Amino acid sequence: MPAEILSELPLRPAPRDIKIPNAMHNEERRHKHSRSSYSEMSPLMSRNNSLTWRPAKRPMPTPDKTIAVINAAGRQAASFIRVATAVGFHVRAQMRNLEGVVATEVSTNPNVTVLQGELYTKETPAESDKGQCVDVTKNGPISGIGVNDALISELFRGAQLAFINTTFYGDEERIGMALADAAKKAGVQHYVYSSMPDHHAYNKDWPSLPLWASKHRVEDYVKEIGIPATFVYTGIYNNNFTSLPYPLFCTDLQPDGSWIWQAPFHPNAKLPWLDAEHDVGPAILQIFKDGVKKWGGGKRIALAYEMLTPLEACEVFSRGVGRPVRYVRGPIEVKVKIPEGYRIQLEALEELFNLHNEDPEKQPPYFGDIELERSCPRAALELWEGPRGLEEYAREVFPLEEQANGLTWMIEEYDGGGGNNIGNNHNNHHQQEEHYQHQNGHQNGHNGINGHIVNGGVDSESEEEDSDSDDEGLVMRGNKRADEEWLA
């Protein structure tokens with residue numbers, strides 16, 4: 001039934017369309033880009049209005065080069081592979097095995113071709129030698145241990161670039177030279193080698209650190225054969241710190257929830273620091289992007305983003321983790337089974353950073369070359385300006401790595417170290433130094449072990465074992481990095 005019109009209500013005519021000059025159509029007003037601040041003739045209109053025609057997008061340039069990388073599950077290599085493949089490089093990566101989170105990450109990366117195997121070979125043992133293990137971590141030539149030339153040759157097939165960080169598994173010097181020879185034969189255009197110093201070459205009074213001296217000799221060989229090369233020297237890894245009983249960088253968890261770091265370094269001598277997992281990759285990538293024109297000719301680059309004394313390192317680490325961290329200058333304690341080659345390295349390191357030296361100015365430069373050390377962190381920041389410092393690492397990453405390694409302190413209640421204030425009690429350099437002096441004197445007077453590796457109950461004369469053994473003691477067994485090369 002039609003609605004009844006009440007005569008007492010006034011009738012209103014339907015509204016007319018009001019025409020406004022230059023008004024937009026309704027459908028245009030509804031579009032999110034229709035109210036552009038640019039005129040229709042503006043060349044920027046196509047950037048601000050999706051209704052206008054725009055040319056097809058140009059494809060992003062993708063690197064067409066392949067990079068050869070060894071020890072791909074190690075900290076330096078894995079960091080580099082992440083960033084290099086993210087921007088389109090292809091990587092040919094050698095790995096000892098495919099076990100662990102990092103190896104899985106690398107091997108499942110679509111831009112990575114994995115070559116699984118050792119860089120060394122072992123001869124079939126004679127009948128009289130069967131059942132005996134060979135320690136493949138010793139410095140220098142090892143009887144029965146050779147170089148896997150077939151794998152090395154295959155690694156460089158089709159590669160134009162190379163990032164090489166050798167380790168002490170096998171004869172590092174022979175392997176390093178074989179890698180350089182293969183790279184030259186393959187026509188590699190830029191060879192970046194992760195080197196370290198031979199301190200004895202800089203000062204005859206300084207001992208060589210065997211595992212570093214091997215790298216130094218490989219560096220000399222790379223220069224000798226004329227590959228376009230750059231050499232990077234990495235500082236102390238932030239992520240070396242662990243509550244697990246590994247030597248040199250063990251942060252020993254105390255009953256009150258604090259930590260003690262004991263090492264032979266002078267408490268007031270500056271040391272270079274680097275977050276290997278976060279910062280090596282971007283820095284190496286920039287070296288390749290800049291090319292040999294800028295970084296070739298055998299240039300050395302110190303990769304370190306902070307110069308901190310042990311006392312300063314403990315201070316910033318304490319701020320990050322929220323608990324007291326104290327430094328004790330003392331001998332390196334070895335409480336787990338370690339490869340013999342690494343044991344020899346630690347003994348030499350104690351001799352180099354002499355516990356009896358009371359003058360921080362007399363401590364040898366970590367990188368051997370004082371000028372290289374003075375370039376920190378300027379040279380590294382020229383490559384990568386977004387580093388993760390030790391404090392940030394301690395706050396954001398250290399608890400996660402500790403939990404992945406089976407530790408639980410981060411989820412347990414912490415009473416603040418018996419009510420002591422962290423800032424007042426442990427961020428004061430003078431109080432830390434008093435603690436260092438007391439501890440050092442105690443060990444000298446009672447233990448009689450100053451300047452020597454503390455055996456920790458491990459028989460150094462025990463039968464040498466192959467590095468493949470699951471009982472090395474230096475392979476983290478947690479989920480986070482079960483396969484990472486120690487200090488690689």
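Backbone N, Cα and C atoms are what each Cβ position is placed from, and that goes for glycine too.
Classification of R75 (NADP(+) binding site) by DSSP places it within a helix. Per Swiss-Prot, NADP(+) binding site is recorded for N71, A72, A73, G74, R75, Q76, N165, K215, Y237, N238, N239, N240, and the stated evidence type is similarity to another entry.
Per Swiss-Prot, the feature NAD(+) binding site maps to R75, Q76, N165, T166, T167, K215, Y237, N238, N239, N240; the stated evidence is similarity to another entry. T167 (NAD(+) binding site) falls outside any helix or strand according to DSSP and counts as coil.
One entry in Swiss-Prot concerns the mutagenesis experiment P2 to K. Its note says: Loss of function.
Counting every protein chain shown, the number of other Cβ atoms lying within 10 Å of the Cβ of G386 (mutagenesis position) is 9. Annotation of the mutagenesis experiment G386 to D or R in Swiss-Prot: Loss of function.
In Swiss-Prot, a published mutagenesis experiment is listed as G386 to C or S, annotated Few, very slowly growing transformants. In the three-state DSSP reading, G386 (mutagenesis position) counts as coil.
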For A73 (NADP(+) binding site), the number of other Cβ atoms found within 10 Å of its own Cβ: 28
Local backbone state of Y237 (NADP(+) binding site), from DSSP in three classes: strand
